[in-house]
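Below is one structure, written out as structure tokens, with a few remarks after it.
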Amino acid sequence: MLTIGVLGLQGAVREHIHAIEACGAAGLVVKRPEQLNEVDGLILPGGESTTMRRLIDTYQFMEPLREFAAQGKPMFGTCAGLIILAKEIAGSDNPHLGLLNVVVERNSFGRQVDSFEADLTIKGLDEPFTGVFIRAPHILEAGENVEVLSEHNGRIVAAKQGQFLGCSFHPELTEDHRVTQLFVEMVEEYKQKALV
């Protein structure tokens, strides 16, 4: 059985675990770097990106996360997790993991009061998906080899590059688990290749 981890430092961790399990995989809350060895893929959940970065540093996750990526294991960043995954952050010369070849802008849809839901057309899904946006970032620029999966009002809100998936919204806050399912399928594909 596939095991997918959720970085459990902050954010909607339980909801992600519920979504993973609803897709037929096992979910594990990752609170220590050595637990990364137990999972086939990892979700970096929403929350607050600067707080998350501080916790990543405090619990010495930065290098283990980079090693995890270097092994080819899939990673999915949602909301603040997208910022952690991104190669570049607008207005900052200090990216976090720098893995997904995109430029992101923080809080680009406004402050908390500007939380909203929107029906999104997402590549790979037949029907629209309701995206829940909370102080969401968006992707200003998608670099080479990045596939844009969804846009909202001309702004990129989901993208994929190889083993990395990122989105501006919170897919775990709805009972529609199709976006999580896309990630589960990426992890399945990785695991099958790893077994060959």
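Heads up, residue numbers simply count up from 1 along the chain you see.
For all residues, glycine too, the Cβ spot is worked out from N, Cα and C.
Now, the feature entries from Swiss-Prot:
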type	residues	note
ACT_SITE	Cys79	active site, nucleophile
ACT_SITE	His170	active site, charge relay system
ACT_SITE	Glu172	active site, charge relay system
BINDING	Gly47, Glu48, Ser49, Arg106, Ile134, Arg135	L-glutamine binding site
MUTAGEN	Gln10 to Ala	3-fold reduction in glutaminase activity
MUTAGEN	Glu48 to Ala	No activity, disturbing interaction with PdxS
MUTAGEN	Arg106 to Ala	No activity, disturbing interaction with PdxS
MUTAGEN	Arg135 to Ala	No activity, disturbing interaction with PdxS
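Other than Gly47, Glu48, Ser49, Arg106, Ile134, Arg135, the residues of this chain whose Cβ falls within 8 Å of the Cβ centroid of the L-glutamine site are, in sequence order, Gly46, Cys79, Ala80, Ile83, Asn107, Ala136, Pro137. Here the Cα atom of Gly47 (L-glutamine binding site) is found 6 Å from that of Gln10 (mutagenesis position). The most densely surrounded of the recorded positions Cys79, Ile134 is Cys79 (count of other Cβ atoms within 10 A of its Cβ). Across the fold, the C-alpha of Arg135 (mutagenesis position) and the C-alpha of Glu172 (active site, charge relay system) stand 16 Å from each other. Cα to Cα, Glu48 (mutagenesis position) and Cys79 (active site, nucleophile) are separated by 9 Å. Max Cα-Cα distance over the annotated L-glutamine binders (Gly47, Glu48, Ser49, Arg106, Ile134, Arg135) is 13 Å. Of the candidate recorded positions, Gln10, Arg106, His170, Glu172, the one lying closest to Ile134 (L-glutamine binding site) when CA atoms are compared is His170.
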